[in-house]
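Participant: Let me begin by handing over the structure; questions about it come next.
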Amino acid sequence: MLSQIAICIWVESTAILQDCQRALSADRYQLQVCESGEMLLEYAQTHRDQIDCLILVAANPSFRAVVQQLCFEGVVVPAIVVGDRDSEDPDEPAKEQLYHSAELHLGIHQLEQLPYQVDAALAEFLRLAPVETMADHIMLMGANHDPELSSQQRDLAQRLQERLGYLGVYYKRDPDRFLRNLPAYESQKLHQAMQTSYREIVLSYFSPNSNLNQSIDNFVNMAFFADVPVTKVVEIHMELMDEFAKKLRVEGRSEDILLDYRLTLIDVIAHLCEMYRRSIPRET
């Protein structure tokens, strides 16, 4: 049986909170909701050893100031940043590091992915710890990096490994979240989420200045932690290409352009293979 994951959510929108609670309703998650930046800072200071993962909504007031204060106070934990306050579309995932170098980004419309992205955030933090924080950039790009903070991060990583059973991210995957073990309704929801995520990858694949890498990472995280077979990924790709082909035929245009998107499929599968490679525990 997997240990509970303690998640602290800083959210000031009732609608977003409800979406988060719906996605993380399983007994596996213990949620602490902070309705303001002040509440978050107070809770993080008094319960820093009881937070496994932070979910931070970028549209919250004083977001950057609060996150900066977390860094300066040495509260650096696995994190997911939702939305992007500096974008023309604040619902989209952020395009830059806002808290630390191991944070993951989700759009507000992608919150159904949270069960898989929480696992991914924990795994990424453990892989990169000690991570570079926003405070490091402020202090001359890390020239004055606090060694005590690095030590605290390593201690947190060790605590997570011991309590949650991380030897490699493969061993942390929750079998109850595997595609083959999901109830029919949940399986359909996952399939739809992956279709939507893959569509975003395809539509932005050849666009400059897109958030492509984050989109691919989000899709691969879902595929990996749900133990989705590569054949299913290929199926999702082919379904989308068939849909696009029908539209092109209706418009009287050539379907040859779709051949270029074979690169998209190869890229996504390569990322998934890399995720599996990294999951193999290092020999001791």
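Just so you know, glycine gets a Cβ as well, placed from its N, Cα and C.
Model, not experiment: these values are computed from the prediction.
According to Swiss-Prot, the protein has these features:
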DOMAIN    1-164  domain 'KaiA N-terminal'
DOMAIN    174-282  domain 'KaiA C-terminal'
MUTAGEN   ILE16 to Phe  Extends the period of the circadian rhythm to 27 hours
MUTAGEN   CYS53 to Ser  Induces an arrhythmic phenotype
MUTAGEN   VAL76 to Gly  Extends the period of the circadian rhythm to 28 hours
MUTAGEN   GLU103 to Lys  In kaiA1; extends the period of the circadian rhythm to 33 hours and increases the interaction with KaiB
MUTAGEN   GLN113 to Arg  Extends the period of the circadian rhythm to 33 hours
MUTAGEN   ASP136 to Val  Extends the period of the circadian rhythm to 30 hours
MUTAGEN   ASP136 to Tyr  Extends the period of the circadian rhythm to 29 hours
MUTAGEN   ARG180 to His  Extends the period of the circadian rhythm to 26 hours
MUTAGEN   ASP242 to Val or Gly  Extends the period of the circadian rhythm to 27 hours
Participant: Hey, does DSSP put GLU103 (mutagenesis position) in a helix, a strand, or just coil?
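Facilitator: Where GLU103 (mutagenesis position) sits, the three-state DSSP reduction gives coil.
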Participant: Please classify the secondary structure at ARG180 (mutagenesis position) using three-state DSSP.
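Facilitator: DSSP assigns ARG180 (mutagenesis position) to helix.
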Participant: Given the mutagenesis positions ILE16, CYS53, VAL76, and counting only Cβ atoms in the protein chains shown, which has the most within 10 Å of its Cβ?
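Facilitator: When each Cβ's neighbours within 10 Å are tallied, VAL76 leads.
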Participant: Using Cα coordinates, what distance in whole Å links GLN113 (mutagenesis position) and CYS53 (mutagenesis position)?
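Facilitator: Given the Cα positions, GLN113 (mutagenesis position) is 15 Å from CYS53 (mutagenesis position).
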Participant: As a test of the contact definition, list every same-chain residue at least 6 positions from GLU103 (mutagenesis position) whose Cβ is closer than 8 Å to its Cβ.
Facilitator: ALA79, ILE80, VAL81, GLN97, ALA121
Participant: Counting other CB atoms within 10 A of each CB, which of the mutagenesis positions GLN113, ARG180 comes out lowest?
Facilitator: ARG180
Participant: For ASP242 (mutagenesis position), what is the tally of other C-beta atoms lying within 10 angstroms of its C-beta?
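Facilitator: Result for ASP242 (mutagenesis position): 10 neighbouring Cβ atoms inside 10 Å.
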Participant: Indicate whether CYS53 (mutagenesis position) is helix, strand or coil by DSSP.
Facilitator: strand
Participant: Would you report the average pLDDT that the model assigns to the domain 'KaiA C-terminal' (174-282)?
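Facilitator: So the average pLDDT across the domain 'KaiA C-terminal' (174-282) works out to 92.
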Participant: Looking at the mutagenesis positions ILE16, CYS53, VAL76, whose Cα is closest in space to that of ARG180 (mutagenesis position)?
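Facilitator: Result: the closest of the mutagenesis positions to ARG180 (mutagenesis position) is CYS53.
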Participant: By DSSP, what is the split of the domain 'KaiA C-terminal' (174-282) into helix, strand and coil residues?
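Facilitator: Helix/strand/coil tally for the domain 'KaiA C-terminal' (174-282): 86 helix, 0 strand, 23 coil.
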Participant: Spatially, and counting Cα to Cα, which of the mutagenesis positions is closest to ASP242 (mutagenesis position)? Options: ILE16, CYS53, VAL76.
Facilitator: ILE16
Participant: Between the Cα atoms of ILE16 (mutagenesis position) and CYS53 (mutagenesis position), what distance do you get, rounded to the nearest Å?
Facilitator: 17
Participant: How many Å separate the Cα atoms of VAL76 (mutagenesis position) and CYS53 (mutagenesis position)?
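Facilitator: Between the alpha carbons of VAL76 (mutagenesis position) and CYS53 (mutagenesis position) there are 10 Å.
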